[in-house]
Amino acid sequence: MQEYHIHNLDCPDCASKLERDLNELDYVKKAQINFSTSKLFLDTSDFEKVKAFIKQNEPHLSLSFKEATEKPLSFTPLIITIMVFLGAILILHLNPSPLIEKAMFFVLALVYLVSGKDVILGAFRGLRKGQFFDENALMLIATIAAFFVGAYEESVSIMVFYSAGEFLQKLAVSRSKKSLKALVDVAPNLAYLKKGDELVSVAPEDLRVNDIVVVKVGEKVPVDGVVVKGESLLDERALSGESMPVNVSENSKVLGGSLNLKAVLEIQVEKMYKDSSIAKVVDLVQQATNEKSETEKFITKFSRYYTPSVLFIALMIAVLPPLFSMGSFDEWIYRGLVALMVSCPCALVISVPLGYFGGVGAASRKGILMKGVHVLEVLTQAKSIAFDKTGTLTKGVFKVTDIVPQNGHSKEEVLHYASCSQLLSTHPIALSIQKACEEMLKDDKHQHDIKNYEEVSGMGVKAQCHTDLIIAGNEKMLDQFHIAHSPSKENGTIVHVAFNQTYVGYIVISDEIKDDAIECLRDLKVQGIENFCILSGDRKSATESIAQTLGCEYHASLLPEEKTSVFKTFKERYKAPAIFVGDGINDAPTLASADVGIGMGKGSELSKQSADIVITNDSLNSLVKVLAIAKKTKSIIWQNILFALGIKAVFIVLGLMGVASLWEAVFGDVGVTLLALANSMRAMRA
C-alpha cells in the first residue's frame, strides 16, 4: 500500500468515517487511516479519483507524499472570542436594558458564528452527504434548538466552550503526534555524497549502493555501510539503547542512524536507506501504531451505534413527556438537548488509539520495538514464558571459569601457554582466554613472537611461540598430535593445552548467565507470570545448570522443530497465552508460533523478523518493562472507556430529571474528551 500524509485531519471520528467511506469505493482495495500519525495507507487502482472524492467530501483535507511543516496552534483567536463572550454576558447582566439586550444579541450572534464556523461548515458538509448523526450536525441542531427555547446565552456558550474544547483536543493530539515524530527524528535528514573532490548534499533516500558518503563529527551515519577511510567513535544509542560508544576504523561495518562522535569518516554505502537499520526501527514503530487493537475495533463499531442510540433517547425525552401532559415542550426539549450534548463518541474514539500509541511510544524509548498494538493486549493475558538459553538468558560471551593443571604445571602456566597460542585468533573462545590472561597475569601479548600459526577447523590452534610449540584445542586436537591427556567431566567448553608435546592441563570456558536474569524472573512473577521454561539446543548439562540457577523447568538438545513442538505443549498445559523469548536462527519457528514472540536485538536477523517485539538493548529487564507498559496501557484505556460512558450516562439521567443544564452538559462531552486525552498521555510515561 502507498503511504500518504493527510493534512488538517484533527477529528478522530471524522478519520474513522473517512476510512469507512474510502473502503466502500469500488476503485479502493483497502484504505487505512492512522489518526495518531495523520497518515493514509491506500491500495487503489485510481488515485486521482480518490483525491477527487476527498476533495469533494472533505475539502479542508489534502494529501501529499511528504510531511508538511506543522503550523503552531495559536491561542489568540480563542482567547479573544472567550473574552468578547464573557464581556457581552457581563454587560447584559449588569445593564439589562432593551437597547443593550439588542446590541449584545448581535454580539453574541457574531461570537456564535466565529466560534462555530468549523462546526457549521462541517455540519452542512455532513448533511449534504446524508450524515445526520455527524457530531457537527448534532451540535448545530442542539445549539439552534436551545436558541428557539429561549436559552440563547447557553446556546452561544455551548458553541464557545465546545470550540474551546475542540481546540484543546487538537493541541493534545498535536503534542502526542510530536512525541512520535521525536522518535522518527533519530533518522538522519541529510547525507553528504562525495563526487570527486566535492560534497553534494542529498537525502539519504537518494543514496545508492557503493556511493561514498562523508560523515563529519556530530552528524549521523545516513545508511548502513562500511568505513573506507578514517577512525572514530559512534554512538548507536538510537538503535540499541546502549550508551557505550563503538570504535570503528577501516573495514568496520556501521549502522545508519549512528552518531559520529570523534573524527571524519568516509563510508561506502552497502544498503539502500529503506533497507537500513534506522529505517527498519522507524518502520516498526509506525507499523505498530497503524494497526488497530481488538479494543479499538470494538469501540469503533460501538460508536456507530452509540450516537444514534443517544439521539433516539434525547428525542424520546423531548417528545414523550409533553404528550402525556408531564410539562411543556420547551422544558422537555431543553432536557432532551442536555442528553443530546453527550451523543458524540469522541472521548471513546480518540482515547483508545492514543492510549495504545502512548504505550508503543513509551516502549520504543526503552529500546522495545513492537510490530503491532495487539501484542499489548495479549501480554496482559499471558501467564507463561519460555526462553532460549544461549544469547537470551546467557550473555553469549565466553568466560574462563576454571583452570585445571596437570603433570606438575601451575594454573598460571596453563593459561599463559593457551593465551600465547591464540594471540592471532579472533574466535570468541580465544578472546576469552586472552582476556583472562590479561586480568590474571598482566601478560603483555606484544612480547610474544608468534610463528607458524595454524587454525585447525573444529578442533583448535597450533602455534610456535619463540622456539616452543603450543597446541590448544579439544580432545580430537590432542589425539591428532598423539598427546596423552586426562578426561574432563566439567560442564562447559574444554580447551586442552600441550607445551612441546607435553600435556599441561585444560581450561573450562562457560557462557555467563546475564546479570539481570535472576532479577528478571523474580520481577516477571510479580507481573503475573506463573510458569517458566528453558528450551535449548545446547547439551543437557549446560542447560540444567542454568535452569537450576533460575529455578525453572528445562528441555535440552532440541532441534528447531522440536523446540516449537515442546513450546506448544508447554503453552497448552497452562491454557493461557504464552510468550517465547529467543535470539537465534533456530528460534525463528518458535517465535512465529508463540502468542507473543520476543526477539533479542543482538540476535539473528531471522529471529527478529519472526518476533512480535524486538528488544534492541538486549536487556532481560526490558521484558519486565514491556509487561508493565502493557498493563498500565490497558488500565488507562479501560479507565477512559468506563469514565466516558459513566459520565455520559450520568448526564443522560440528569437531563431526564431536569437537574443538569446545557452548560454542564458541555463538560459531559468536551470535558470528558479532554480528561480522557490527558489520561491517555500517561501511557507515554509508562
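Cβ atoms are placed via backbone N, Cα and C, with glycine included.
Model confidence over the domain 'HMA' (1-62) is summarised by a mean pLDDT of 82. If you look up Swiss-Prot, you'll see 1-62 marked as domain 'HMA', on the strength of sequence analysis.
DSSP assigns C14 (Zn(2+) binding site) to a helix in the three-state reduction. Sequence annotations record features per position, and here Swiss-Prot assigns Zn(2+) binding site to C11, C14 based on sequence analysis.
Neighbour count (other Cβ atoms within 10 Å of the Cβ, all protein chains): 9 for E24 (variant position). Under its natural variant annotations, Swiss-Prot gives E24 to K the following note: In strain: 69A.
Natural sequence variation is annotated in Swiss-Prot for K39 to R, with the remark: In strain: 69A. In this view, K39 (variant position) is surrounded by 19 other Cβ atoms within 10 Å of its Cβ, with every protein chain counted.
T69 to A appears in Swiss-Prot as a natural variant; the accompanying note says: In strain: 69A.
As annotated by Swiss-Prot, active site, 4-aspartylphosphate intermediate applies to D388. With a 10 A radius on its CB, D388 (active site, 4-aspartylphosphate intermediate) counts 28 other CB atoms from all the protein chains.
Feature annotation from Swiss-Prot assigns Mg(2+) binding site to D583, D587. D587 (Mg(2+) binding site) counts 32 other C-beta atoms within 10 Å of its own C-beta, drawing on all protein chains shown. DSSP assigns D587 (Mg(2+) binding site) to a helix.
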Residue pair C14 (Zn(2+) binding site), K39 (variant position) - Cα distance, angstrom, rounded: 14
10 Å Cα neighbourhood of D583 (Mg(2+) binding site): matching recorded positions from E24, K39, D388: D388
Candidate recorded positions E24, K39, D587, pick with smallest Cα gap to D388 (active site, 4-aspartylphosphate intermediate): D587
Between K39 (variant position) and E24 (variant position): CA-CA distance (Å): 19
Cα separation, D587 (Mg(2+) binding site) to K39 (variant position) (Å, whole number): 34
D583 (Mg(2+) binding site): tally of other CB atoms within 10 A of its CB: 27
